[in-house]
Structures are given as structure tokens and as C-alpha cells.
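The structure appears below as C-alpha cells.
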Amino acid sequence: MWDSSYMQQVSEGLMTGKVPIDQVFGANPLEKLYKRRKPKGTVGLQCSPCLMSKATSTDDIIWDQLIVKRTLADLLIPINRQISDIQSTLSEVTTRVHEIERQLHEITPVLKMGRTLEAISKGMSEMLAKYDHLVISTGRTTAPAAAFDAYLNEHGVPPPQPAIFKDLGVAQQACSKGTMVKNATTDAADKMSKVLELSEETFSKPNLSAKDLALLLFTHLPGNNTPFHILAQVLSKIAYKSGKSGAFLDAFHQILSEGENAQAALTRLSRTFDAFLGVVPPVIRVKNFQTVPRPSQKSLRAVPPNPTIDKGWVCVYSSEQGETRALKI
């Protein structure tokens, strides 16, 4: 029980300063009931080991969770960045695919037109090759022949168009003696003397010279002085000597019409055309191998025991030093 008189005395003593505070608390009758735990030095209030262990384990769990969250955040940041990059890349790829599709739709008619033009070009080249050796007229009664004579009589020289008539005044004038004939007239007469008679055989297979045949083949080949240009010259010469230049040209155009290019056509003919089977390639003498056309130098090989054209050996180069190299396709 509280003692009211004692508490009043204590209050008055504390108010007047007569009673020190330590003395009051030291003489407190409730000291046994209220034991104050004083901290030792600067150490704070201490908890029991059980509470301390619980607090420590809770802090560790919270700290581990915080570390896990930070680790996940660090992992998700680059993943999000990569996903955004992938999305942007996919959008760009989609845009490009749509652009390519649009361009393909625009190119399709151009490709069809290109095939048509290629077919027309092949037909025209074949027609021109035959037209150069075609006799349109064998007499002087046609209107073109009369016009030719009229132009010749008026100007003294043949017209600038090709002279493709056999029996015209220009030929007689070129062959007559005692007359001054200009160079143009002489050239026209020489050309007419080489024109063949019109027949089924000469129309389908004109007897081209080796030079003319090679020039026709060159128009289909890209570049200059390539191994295929040399192959065209060799094949043209062999076909002309065997009398099969017209058949060779027809076979060449036939392969072109099948969709093959000129290089493939020449390679195929060198292996299948009867005039080239088992033929030994010609020998070409050069000062040294540096004088061989540069595009063909990489195709020079050692000469095999029995080279033939149908096995891909075009020609054999022989230098002044006695060395030999074969051109291989």
C-alpha cells in the first residue's frame, strides 16, 4: 500500500532540494517491485539470446530476399533490353520483307519482258547470220536491182546499202579492163563473188568462214581474250576445215534456245559435236607464257599424254624456251 505521508514528504523534499534524487530512489520502498536495469557503460539494452537469435534469423531472411530481388532485377534489365532489340529487329525485317515483296511484284513483268527480248535477240542473230549469205535475187529484172543500177549510173559508186545481187552492172564494171574502178565498187564485187546460191542446203546451213563464225560466237561471249574466246576460234577453224561450220552454228543456236549461255554451249559442243571428237588441240607458239592473254593464264596446265578437244583441252602453248602448257576448260 502507498504511504501518503511518506510520499508527501518526498515530494516536498524533492521540490525544495533537501532530498537528493538518488536518496529518494534508493529509499524507495517499491524498489523490490521495480528493479531498474542500468546499462553498463555505453552498451545499449541487451535482449535475451532467444530474441536475439530470432531477430538475427529474420534479418538474414530479409537480407537474402533483398539480394534475390536485386539479382533478379539485374538479370531482367538486360533481358528486357534484348527483347526490345529483338522486337525492333523483327519490325525492320518485316518492313524489308514487305519491300522485297513489293519489288518482286514490280520486277515480274520486267523479267517476262527480258525473256521475250532474249528470244527475239537470238532469233534476230540467227536470221542476220543467214541473211548475210542469202541471195535475194538472181537476175536484174527486180525493182531493187534496177534501183541499184540507177544509183550506180548517177553517182558512179554503189549505194551504201550491202550489195547482195549476183548479176549486176557493178560486177561487170569491176571485171572490165581499161576502166578506173573505185575501192567501194571493188569491195562490192568481192562481196558478191562470195555470196552463195539460194538453196535449201545453203539457207539452213551457210558455209561460213572460220573468221566470220568466230566473230558470230564472240557476240555471245562476255569479256575479251578469255579461254572461251580462244575455244571459239579453235572450234570455228576445225568446223570450217571439216565443212560443218553451218551445222556447228545451228547447233550453237539450238543450245542457246534451250536456255544455256554461250560458255555452256561451247563446252557442250566441244564434247558432243562429231567434228571435234578425238581432235588434237592446235599448238600455238609464243615467246613466253606471259604473252598469253591474261584472262587465260590462270587456266594453263601441264600437257597430258594424249590431249583432245573433247576432253576440255583447247590448245597447247609452246614457248621459245621449249616449255609447253595446255589451256584447259
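From the backbone N, Cα and C atoms, a Cβ is placed for every residue, glycine too.
Note that the structure is a prediction, hence the values are computed from the model and not measured.
Annotation source Swiss-Prot lists domain 'VP35 IID' at 204-329.
According to Swiss-Prot, the mutagenesis experiment Leu90 to Ala carries the annotation: Complete loss of homo-oligomerization; when associated with A-104. Around Leu90 (mutagenesis position), no same-chain residue six or more apart in sequence has its CB under 8 Å from its CB. A helical conformation is recorded for Leu90 (mutagenesis position) in the three-state DSSP classification.
Non-local neighbourhood of Leu104 (mutagenesis position): empty, since no residue in the same chain at least six residues away has a C-beta under 8 Å from its C-beta. Looking at Swiss-Prot, the entry for mutagenesis of Leu104 to Ala says: Complete loss of homo-oligomerization; when associated with A-90.
Variant annotation in Swiss-Prot: Glu31 to Lys, described as In strain: pp3/guinea pig lethal and pp4/guinea pig nonlethal; the structure shown retains the original residue.
Quoting Swiss-Prot on the natural variant Ser296 to Cys: In strain: pp3/guinea pig lethal, pp4/guinea pig nonlethal and Isolate Enterlein. Of all Cβ atoms in the protein chains displayed, 20 besides its own lie within 10 Å of the Cβ of Ser296 (variant position).
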The domain 'VP35 IID' (204-329) [mean pLDDT, rounded to integer]:
88
Residues of the domain 'VP35 IID' (204-329) by DSSP state, where helix covers H, G and I:
62 helix, 16 strand, 48 coil
